[in-house]
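Student: One structure coming up, written as structure tokens, with questions to follow.
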Amino acid sequence: MRGIILAGGSGTRLYPITMGISKQLLPVYDKPMIYYPLTTLMMAGIRDIQLITTPHDAPGFHRLLGDGAHLGVNISYATQDQPDGLAQAFVIGANHIGADSVALVLGDNIFYGPGLGTSLKRFQSISGGAIFAYWVANPSAYGVVEFGAEGMALSLEEKPVTPKSNYAVPGLYFYDNDVIEIARGLKKSARGEYEITEVNQVYLNQGRLAVEVLARGTAWLDTGTFDSLLDAADFVRTLERRQGLKVSIPEEVAWRMGWIDDEQLVQRARALVKSGYGNYLLELLERN
């Protein structure tokens, strides 16, 4: 399975901050926002990852992440010139996906929960599509899924004025290779975008879309506004201070997955030793 992180867009809801920097490079407490979706893919066992961003922001991501070798993964880059919709990621990333299945995660979405990585690994050999549902108070801001009495998905809508449920679809999607041709066959919506909801609708119509409600205790945070960005930082800060463990550290995930060894972890830690981040990496070895 290949992975794609979509980190494009102009971040207008965070202007003027994002007039000078990509939203996905902003800090969420003690690390760049992009680390959170990156570790989500890594915990799912995905090592071949393409990051899609704007031509203007691509150099910043490359400076931060490089080719991913220090994390035991392969990171490549592609650009989306205009924010023409989430589904365009599969057209842009077609060569990266090749004949494989693919997971798409949005660069401003944070997922946290017990056993999340183990749960996501189930989709490595997917046939069809798999998306998730999460109860929210303001579903009109998201794609929305409606469930029937037996828990089967009945309908999907993109940012409906009158939602049929409170279940939003978070920015994490798994598909088989058919998604490339499905995305290529889409037409722009009334909003002028190639909608991911339309991709999901095709799979739903074919009876090949699995919709799972995220397990109780799992947190999904969208960081697209000033308040939600601060809420996410507060959430991470509270978790880390109470537990003494950090959240969404790519080096830690790579080390625990066996993709980098102790010496590689030490080398990375030394480069960051002046911050608590580097010290935390060194403490991982002492604890184990």
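Just so you know, glycine gets a Cβ as well, placed from its N, Cα and C.
If you look for the noted substitutions, you won't find them, since the model keeps the original residues.
Straight from Swiss-Prot, here's the annotation block:
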- GLY8, GLY11, THR12, ARG13, LYS23, GLN24, GLN80, GLY85, ASP108: dTTP binding site (BINDING)
- GLY8, LYS23, GLN24, GLN80, GLY85, ASP108, ASN109, GLY143, GLU158, LYS159, VAL169, ASP222: dTDP-alpha-D-glucose binding site (BINDING)
- THR12 to Ala: Significant loss of phosphorylation. Lack of phosphorylation; when associated with A-54. Decreases activity and negatively affects cell wall formation (MUTAGEN)
- THR12 to Asp: Decreases activity and negatively affects cell wall formation. Attenuates virulence in a macrophage model with promoted cytokine production in host cells (MUTAGEN)
- THR54 to Ala: Small decrease in phosphorylation. Lack of phosphorylation; when associated with A-12 (MUTAGEN)
- ASP108, ASP222: Mg(2+) binding site (BINDING)
- THR197 to Ala: Small decrease in phosphorylation (MUTAGEN)
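Show me how these features fit into the shown structure, please.
Tutor: Under the DSSP three-state reduction, GLN24 (dTDP-alpha-D-glucose binding site) is assigned to helix.
According to DSSP, GLU158 (dTDP-alpha-D-glucose binding site) sits within a strand segment. The 10 Å shell around the Cβ of GLU158 (dTDP-alpha-D-glucose binding site) contains 20 further Cβ atoms across the protein chains shown.
Annotation for THR12 (mutagenesis position): spatial neighbours THR18, criterion Cβ-Cβ under 8 Å with sequence separation of six or more.
DSSP assigns THR12 (mutagenesis position) to a helix.
THR54 (mutagenesis position) falls outside any helix or strand according to DSSP and counts as coil. The C-beta environment of THR54 (mutagenesis position), restricted to residues of the same chain at least 6 apart in sequence and closer than 8 Å, consists of GLY8, GLY9, SER10, SER22, THR79, GLN80, ASP81.
DSSP gives ASP108 (dTTP binding site) a coil state; it is part of no helix or strand. Around ASP108 (dTTP binding site), the same-chain residues at least 6 positions away in sequence with a Cβ under 8 Å from its Cβ are ALA7, LYS23, GLN24, MET33, PRO37, GLY171, ASP222, THR223, GLY224.
Around THR197 (mutagenesis position), taking its Cβ as the centre, 23 other Cβ atoms fall within 10 Å, counting all chains.
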Student: Looking only at GLY8, GLY11, THR12, ARG13, LYS23, GLN24, GLN80, GLY85, ASP108, which the record lists for dTTP, tell me the maximum pairwise CA distance in angstrom.
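Tutor: Those residues reach a largest Cα separation of 19 Å.
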Student: Using the alpha carbons only, what distance in Å do you get between GLY85 (dTDP-alpha-D-glucose binding site) and THR197 (mutagenesis position) once rounded?
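Tutor: It is 10 Å, counting Cα to Cα.
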Student: Closest of the binding-site residues to THR197 (mutagenesis position), Cα to Cα, picking from ASN109, GLU158, VAL169?
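Tutor: Answer for the nearest of the binding-site residues: GLU158.
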